[in-house]
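Just below is one structure, and these are the notes that go with it.
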Amino acid sequence: MAECPTLGEAVTDHPDRLWAWEKFVYLDEKQHAWLPLTIEIKDRLQLRVLLRREDVVLGRPMTPTQIGPSLLPIMWQLYPDGRYRSSDSSFWRLVYHIKIDGVEDMLLELLPDD
């Protein structure tokens with residue numbers, strides 16, 4: 001996965017919150033759906049996820065128990081320093097948030113525990 005695509009425009013209006021609506025669908029505060037397209041694991045320590053904003057027909061919301069175990073958290077919340085804090089209290093770095101030909105992608109990377 002490239003560190004930052006060279007084509008496209010940077011997006012600065014990041015979602016304040018992303019929470020799991022159903023399996024493989026996250027919803028932001030504006031009711032936009034984000035789908036985790038790629039999950040990358042390196043050396044068991046580095047986890048990255050590429051999220052794409054898509055128009056999808058939403059099913060019924062699911063509880064964490066219904067969603068089941070996942071490498072990804074149930075929720076992310078944007079902090080003032082530009083990082084996301086997840087429901088398990090870990091921090092994720094926003095590597096990039098871009099729009100190419102109307103398609104919006106966001107790459108998040110799990111930060112190591114301090």
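Glycine is no exception: its Cβ is also placed from the backbone N, Cα and C atoms.
This is the original sequence, none of the listed changes applied.
Note that the structure is a prediction, hence the values are computed from the model and not measured.
Now, the feature entries from Swiss-Prot:
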MUTAGEN   Asp16 to Gly  Greatly reduced binding to AKT1, AKT2 and AKT3. Abolishes nuclear transport of AKT1
MUTAGEN   Lys30 to Met  Slightly reduced binding to AKT2
MUTAGEN   Gln46 to Arg  Slightly increased binding to AKT2
MUTAGEN   Ile74 to Val  Greatly reduced binding to AKT2. Abolishes nuclear transport of AKT1
MUTAGEN   Met106 to Val  Slightly increased binding to AKT2
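In the three-state DSSP scheme, Gln46 (mutagenesis position) is classed as strand. DSSP gives Ile74 (mutagenesis position) a coil state; it is part of no helix or strand.
Other Cβ atoms within 10 Å of the Cβ of Ile74 (mutagenesis position) number 15 in total over all chains. Between the alpha carbons (Cα) of Asp16 (mutagenesis position) and Ile74 (mutagenesis position) lies a span of roughly 14 Å. A sphere of 10 angstroms centred on the C-beta of Met106 (mutagenesis position) encloses 21 other C-beta atoms.
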